[in-house]
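Peer 1: Straight from Swiss-Prot, here's the annotation block:
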- 42-45, 132-133, Asn137, 182-191, Arg222: CTP binding site (BINDING)
- Asp58, Asp60: Mg(2+) binding site (BINDING)
- Asp58 to Ala: Loss of activity (MUTAGEN)
- Asp60 to Ala: Loss of activity (MUTAGEN)
- Phe83 to Ala: Does not affect CMP incorporation (MUTAGEN)
- Asp112 to Ala: Reduces CMP incorporation (MUTAGEN)
- Arg132 to Ala: Strong decrease in CMP incorporation (MUTAGEN)
- Asp182 to Ala: Does not affect CMP incorporation (MUTAGEN)
- Arg185 to Ala: Almost loss of activity (MUTAGEN)
- Arg222 to Ala: Reduces CMP incorporation (MUTAGEN)
- Gly363 to Tyr: Reduces the CMP incorporation at position 74 of the tRNA, but does not affect the CMP incorporation at position 75 (MUTAGEN)
Amino acid sequence: MENIEIVSSGKHTLHGLNFYLSYFDDVAKVLPREHYCFIVGGWVRDRILGEPVGYNIDVDFLTTADPVELAKNFAKRIGGHFFVFEKRGFLIKRPTIASVVLHLPPYRYRFDFSPLKGKDLEKALIEDLKERDFTANAIAVNLDDVLSIGAKQTIVYDPTGGIKDLEQGLLRPVSIENLKRDPVRVLRGFRIAIEKNLQLTEDFYEFVKEDPRIVLKSAVERITHELFKIMKEKTAHKVIRELYEYGVLEAIIPEIGRLREVKDQGEHHIYPLDEHTLKTLEYLEQVIEDRAKYLSAELLENFGKKRVLGEFTDVELLKWGALFHDIGKPQTFAVREGKVTFYEHDKVGAQIVREIGERLRWGDEATEFVAKLVRHHLRPFFLREAFKKGELKRRGMANFWRECGDIAPHLFLLSIADAMASGDEEEDIKALMETIAELESFNRNEMKEEIQKPLLNGDEIMEILGIKPGKIVGILKKALLEAQIDGKVETKEEAIEFIKRSTKNLKPLDEG
């Protein structure tokens, strides 16, 4: 931590350059002369901790100006995207936040502006800080001080002892009442503690144990936003494990609680279902970090570039896929002839994901992405078994790419993590890697356009055969595509002949 001097109770001094960001000059230029602006929260905390500025930059401001107008003018000046975020709840002290988001890859900036009201400026600031979540986030500096030339003695406002707590490695709630007023702060506390390597204080844990469901009093959109911020962490598995152990995750997603019902997963697993699930997420984060070791640069070209829910990506969705990949197992658990089975748990799981996504208001795009991962998470293992037997055919590989090509890198990474968390033998993991390599090679060299769709469409088939719409048309299209994949049909003329030959055997299926 930087060298901080104590001025008086609740005040310290620190060199202003510690807090500087070039965009602060732009804020100052659109701030009306008669108004003030303070930098608060995580930006101040991280600079005091001496952390480097990363690619994801979040800054919170308190201002005596109209935050909406200030944010609008700031967004216009820097070319950012402006929006207003409304917090719900009668106890929320800052219900309206004006935000500006700017993406300059690889950097992502978010600036939030909240109102500061009161005749006595310093008193209003101190009162606001005392209403915040954790002492580490209840620290502020004046924007003017940060921008002053040679600001060696910038005053740092710290009425709740946040700096002392940071020095001791603690993350302490400003008060339990503040957590009760805005319970989504519970999720934030677990995340920040892991992210910043801080120890949450005992009063926080006692509060959570007393009522893990209190988080549900917050708006579902804010819960979802905080959960996705957790998944954005490189070590999200640590936060998720704590949320699970303290009952918070189950309160939000009751389906997660059912995982502990399955103690025995059968011969292919070394952990109970809940531990296997948490381990899969843990291994996945390692695999994501080392992804270039497992997949080609070509396949990874667009990995992490799909945007969802504003500031999040397909990487977070992949982590949700890991957490939910076996969510259908409790409902499909059975013992048949002495063997544990989970028939169609992938299909059941995909439907459960859709229900969760709708409840947490993920939106269709994010929900369907995760549902598709869950629905097809077994595909790489089926293909591995075919590969081990020497039965991996063109048709199977082509079907995979045609049906799962958009999520292929995600499925591959998930399958590797799933195998590790299942305790697969080294030779089986090696076979999985070889299967993935074979699939990649096929996609790169042989997955031509003509085997991704039939050479004849439905209208053409009906015209050739002189038939009306019916099941036979779909059956013939599928048979034609499989013949193309197998290399038996390569031209349109061959396709016509194939359809004519196939009609005699298939025609009875269209009757009745």
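Think of each number as a place in line: the chain as shown, counted from 1.
Glycine residues also receive a Cβ, built from the backbone N, Cα and C atoms like all the rest.
Help me picture where these features are in the structure shown.
Peer 2: Neighbour list (Gly42 (CTP binding site), Cβ cut-off 8 Å, at least 6 residues apart, same chain): Asp58, Asp60, Asn137, Ile192.
DSSP gives Asp60 (mutagenesis position) a strand state.
Of all Cβ atoms in the protein chains displayed, 22 besides its own lie within 10 Å of the Cβ of Asp60 (mutagenesis position).
Taking Cβ-Cβ distances under 8 Å and a sequence gap of 6 or more within the same chain, the neighbours of Phe83 (mutagenesis position) are Ala98, Ser99, Val101. For the recorded site, Phe83 (mutagenesis position), the DSSP three-state label reads strand.
Around Asp112 (mutagenesis position), the same-chain residues six or more apart in sequence whose CB sits under 8 Å from its CB are Asp58, Val59, Asp60, Phe61, Phe85, Ile97, Ala98, Ser99, listed in sequence order.
With a cut-off of 8 Å between CB atoms and residues at least 6 apart in sequence, the same chain places Val40, Gly41, Ala138, Thr160, Val174, Asn178 near Arg132 (mutagenesis position), listed in sequence order. The DSSP secondary structure for Arg132 (mutagenesis position) is coil.
The DSSP secondary structure for Asp182 (mutagenesis position) is coil. Counted within 10 Å of its Cβ, the other Cβ atoms near Asp182 (mutagenesis position) come to 21, all protein chains included.
Arg222 (mutagenesis position) falls within a helix when secondary structure is assigned with DSSP.
Within 10 Å of the C-beta atom of Gly363 (mutagenesis position) sit 14 other C-beta atoms, taking all shown protein chains into account.
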Peer 1: Relative to the Cβ of Arg45 (CTP binding site), which residues of the same chain, six or more apart in sequence, are found under 8 Å away?
Peer 2: Ala136, Asn137, Ile139, Gly162, Leu166, Lys196
Peer 1: Expressed to the nearest Å, what is the distance separating Arg222 (mutagenesis position) and Leu187 (CTP binding site) at their Cα atoms?
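Peer 2: Distance between the two Cα atoms comes out at 10 Å.
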Peer 1: Could you state the CA-to-CA distance between Val184 (CTP binding site) and Gly363 (mutagenesis position) to the nearest Å?
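Peer 2: Gly363 (mutagenesis position) has its Cα 20 Å from the Cα of Val184 (CTP binding site).
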